[in-house]
Amino acid sequence: MLAKRIIACLDVKDGRVVKGTNFENLRDSGDPVELGKFYSEIGIDELVFLDITASVEKRKTMLELVEKVAEQIDIPFTVGGGIHDFETASELILRGADKVSINTAAVENPSLITQIAQTFGSQAVVVAIDAKRVDGEFMVFTYSGKKNTGILLRDWVVEVEKRGAGEILLTSIDRDGTKSGYDTEMIRFVRPLTTLPIIASGGAGKMEHFLEAFLAGADAALAASVFHFREIDVRELKEYLKKHGVNVRLEGL
């Protein structure tokens with residue numbers, strides 16, 4: 001059985017990590033390379049860099065950053081945010097990103113999923129889906145959760161797999177930032193619809209929440225602030241999960 005993965009998410013703006021971190025032993029906690037290296041050393045299985053820089057002219061900064069990260073880090077890393085076309089996705093992968101995460105662009109141009117998958121393999125394409133409840137149905141939202149697409153979550157999950165996605169990054173807008181636990185109802189809803197790995201996102205606040213996500217059917221759990229502010233220690237989290245019967249990677253811890 002494949003080990004369940006713990007993923008840290010870093011928001012990057014103009015080549016710097018924002019939203020703050022609380023690591024005293026880092027010279028510069030705003031440096032994505034240093035922070036990424038640190039995370040890889042303490043047992044995080046994968047990293048997601050989310051480029052929240054709005055402007056296209058800053059893309060060069062992200063490309064240079066990806067190159068530096070690829071040189072320094074030996075765990076898989078995904079880059080997302082602002083990827084609207086094949087050229088951008090392609091450049092990021094060629095510079096060293098293991099995977100790219102696409103969200104709004106995938107909804108607006110689903111053939112982009114297929115194009116990236118056919119060129120670089122399905123494992124390089126993560127489709128990020130932001131969903132929330134509307135009148136009792138899970139609906140897909142784009143533009144950072146602002147626009148209701150009118151697409152049912154169940155339909156979109158099936159389509160992204162057909163189109164060649166390798167993974168689904170499932171964020172519950174209702175839970176994001178609440179620290180009240182992952183949306184296990186949403187995870188359970190999506191699980192039977194796809195054979196793709198599901199990364200649960202939104203709501204991590206304590207170790208039990210990770211266990212709940214895995215028991216609900218998630219293959220990986222992503223979190224940000226609980227790691228950045230050391231509210232959860234990665235080693236302790238993995239030991240806790242193992243004790244509760246979850247297969248996690250402990251080598252190097």
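Using the three backbone atoms N, Cα and C, a Cβ is placed for every residue, glycine included.
In three-state terms derived from DSSP, CYS9 (mutagenesis position) belongs to an extended strand segment. Quoted from Swiss-Prot for the published mutagenesis CYS9 to Ala: No change in activity.
For the mutagenesis result ASP11 to Unk, the note given in Swiss-Prot is Loss of activity. A sphere of 10 angstroms centred on the C-beta of ASP11 (mutagenesis position) encloses 19 other C-beta atoms.
Residues or ranges marked as active site by Swiss-Prot on the basis of sequence analysis: ASP11 (among others).
Annotation of the published mutagenesis LYS19 to Ser in Swiss-Prot: Decrease in activity; the original residue is retained in the structure shown. In the structure as shown, the Cβ atom of LYS19 (mutagenesis position) sits within 10 Å of 15 other Cβ atoms. Following the DSSP three-state reduction, the secondary structure of LYS19 (mutagenesis position) is coil.
According to Swiss-Prot, the experimentally introduced change ASP51 to Asn is described as follows: No change in activity. Less than 8 angstroms from the CB of ASP51 (mutagenesis position) sit VAL12, LYS13, MET62, VAL79, GLY80, GLY81, GLY82, each of them six or more residues away in the same chain.
DSSP gives ASN103 (mutagenesis position) a coil state; it is part of no helix or strand. Among the sequence features in Swiss-Prot, the mutagenesis site ASN103 to Ala is noted as follows: No change in activity.
Where Swiss-Prot documents ASP130 to Glu as a mutagenesis experiment, the accompanying text is: Weak activity. Packing around ASP130 (mutagenesis position) is summarised by its Cβ count: 26 other Cβ atoms lie within 10 angstroms of its Cβ, all protein chains included.
Swiss-Prot lists ASP130 to Ala, Cys, Phe, Gly, His, Ile, Lys, Leu, Met, Asn, Pro, Gln, Arg, Ser, Thr, Val, Trp or Tyr among its mutagenesis entries, and the accompanying note reads: Complete loss of activity.
As annotated by Swiss-Prot, active site applies to ASP130 (among others), with the evidence given as sequence analysis. Under the three-state DSSP scheme, ASP130 (mutagenesis position) falls in the strand class.
Around ASP176 (mutagenesis position), the same-chain residues six or more apart in sequence whose CB sits under 8 Å from its CB are GLY145, SER201, GLY202, GLY203, listed in sequence order. Following the DSSP three-state reduction, the secondary structure of ASP176 (mutagenesis position) is coil. One mutagenesis experiment catalogued in Swiss-Prot, ASP176 to Asn, is accompanied by this note: Decrease in activity.
The two recorded residues LYS19 (mutagenesis position) and CYS9 (mutagenesis position) have their Cα atoms spaced 11 Å from each other. Taking only the Cα positions, the spacing between ASP11 (mutagenesis position) and ASN103 (mutagenesis position) is 16 angstrom. Shown in sequence order, GLY80, VAL127, ALA128, ILE129, ASP130, THR142 are the residues of the chain, 6+ apart in sequence, with a C-beta less than 8 angstroms from the C-beta of ASN103 (mutagenesis position).
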